[in-house]
Amino acid sequence: MVSSKQTQLKKGKQPSWIEMYLPKEVRPYAHLARLDKPIGSWLLAWPAFWSVALAADLESLPKMLAIFGWWAVWIRGAGCTINDYFDRNFDKKVERTKSRPLASGAVSPAQGLWWLAFQLFIGLGVLYQFNVLTLALAIVHVPFVFAYPLMKRITYWPQAFLGVMISWGALLGSSALKGSVVPSIAYPLYISSFFWTLVYDTIYAHQDKVDDAKAGIKSTALRFGDATKMWISWFGVGCIAALVIGGLILNIGLPYYVFVAIATGQLVWQIFTVDLLSPLDCGKKFVSNQWFGAIIFTGILLGRLFP
């Protein structure tokens with residue numbers, strides 16, 4: 001039998017750290033949680049990190065970032081697992097996804113559900129140290145995580161639902177530190193993250209648009225078609241406008257706006273240079289969004305340090 005490492009080498013791919021360092025029995029579960037592809041965890045974590053950076057004092061900041069980073073890794077893994085569970089029959093028809101553990105049979109549906117329960121337990125467990133509101137918000141978030149994969153079957157706007165779900169950390173960060181969802185902190189960040197998600201996940205959806213159309217999977221990529229760049233340009237405007245308005249409300253220092261300007265340039269670069277006919281380029285532009293999140297986070301910190 002050819003090992004997964006040998007198969008990857010034959011396809012011209014370098015084996016990930018999962019193949020190199022994890023026991024064979026564990027590898028399918030690590031792949032199911034996309035532990036070798038951290039971009040999804042970053043995208044879930046950044047709204048929480050932004051909110052924490054605005055709400056926390058410098059002494060508590062490292063601990064809070066570690067807690068929400070842990071939460072993001074495991075909840076994102078749970079989201080990938082439930083997505084693959086619901087989509088396992090569709091994934092078999094899509095070139096990019098047919099080798100996923102549930103689609104390929106490396107993990108059975110029952111095993112996938114047990115793995116899902118474990119990830120939710122670990123991800124939510126770390127939040128038990130916070131107030132009741134924060135824990136309640138985290139629990140309310142879970143049905144949105146479960147529902148997202150189903151949206152691709154009923155609407156051409158699943159990316160909007162993803163924006164609602166993946167921006168949740170903006171609410172949790174202020175709640176955990178302030179005891180309530182502080183509107184001046186949480187709402188501008190949530191709105192900005194929502195529009196940002198519409199930009200990057202529409203680009204992401206263009207990778208699979210041909211296979212998705214054949215399989216009956218809906219997306220904004222298929223909805224917008226040749227008008228995609230116009231649509232995501234307006235979403236980008238909404239994202240940046242919310243960040244600027246939030247900064248003005250909180251009276252954040254000048255460095256924040258400098259970094260928002262840099263992030264704007266990064267977003268403009270994505271939108272105007274992405275080749276929507278190239279799955280490879282769409283994937284690269286999607287992954288580059290980890291840097292957009294980092295730029296905004298840096299701007300928030302410096303804006304608070306140098307008001």
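Heads up, the Cβ atoms here are built off N, Cα and C, so glycines get one too.
Substitutions noted, but not modelled.
Under its mutagenesis annotations, Swiss-Prot gives ARG76 to Ala the following note: Reduces activity 99%, decreases affinity for 4-hydroxybenzoate 4-fold and increases affinity for geranyl diphosphate 4-fold. Long-range C-beta contacts of ARG76 (mutagenesis position), restricted to its own chain and to partners at least six residues apart, with a cutoff below 8 Å, comprise ALA33, ARG34, GLY40, SER41, LEU44.
ASN83 (mutagenesis position) falls within a helical segment according to DSSP. Within the same chain, residues at least 6 positions away in sequence whose Cβ sits under 8 Å from that of ASN83 (mutagenesis position) are TYR148, PRO149. Under its mutagenesis entries, Swiss-Prot includes ASN83 to Ala with the note: Reduces activity 99% and decreases affinity for 4-hydroxybenzoate 21.5-fold.
Quoted from Swiss-Prot for the published mutagenesis ASN83 to Asp: Reduces activity 93% and no effect on affinity for 4-hydroxybenzoate.
Contacts of ASP84 (mutagenesis position) defined by a Cβ separation under 8 A and a same-chain sequence distance of 6+ are given as LEU32, ASP91, ARG100, PRO101, LEU102, ALA103, GLY112, in order along the sequence. Listed in Swiss-Prot as a mutagenesis experiment, ASP84 to Glu is described as follows: Reduces activity 85% and decreases affinity for 4-hydroxybenzoate 3.5-fold and for geranyl diphosphate 6.5-fold.
The mutagenesis experiment ASP84 to Gln is recorded by Swiss-Prot, whose note states: Loss of activity.
A mutagenesis experiment is reported in Swiss-Prot for this position, ASP87 to Ala or Glu, and the note states: Loss of activity.
While the structure shown retains the original residue, Swiss-Prot records the mutagenesis experiment ARG96 to Ala or Lys with this note: Reduces activity 99%. Within the same chain, residues at least six positions away from ARG96 (mutagenesis position) with a Cβ under 8 Å of its Cβ are GLN207, ASP208, ASP211, PRO279.
Record note (Swiss-Prot) on the mutagenesis of GLN207 to Ala: Reduces activity 97%. Reduced to three states, the DSSP call for GLN207 (mutagenesis position) is helix.
Here the residue is the original one, while Swiss-Prot reports the published mutagenesis ASP208 to Glu with the comment Reduces activity 99%. ASP208 (mutagenesis position): 20 other CB atoms within 10 A of its CB, across all protein chains.
Quoted from Swiss-Prot, the note on mutagenesis experiment ASP211 to Ala is: Reduces activity 98%.
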Near the Cβ of GLN207 (mutagenesis position), how many other Cβ atoms are there if near means within 10 Å?
21
Taking each of the mutagenesis positions ASP87, ASP211 in turn and counting other Cβ atoms within 10 Å of its Cβ, which one has the fewest?
ASP211
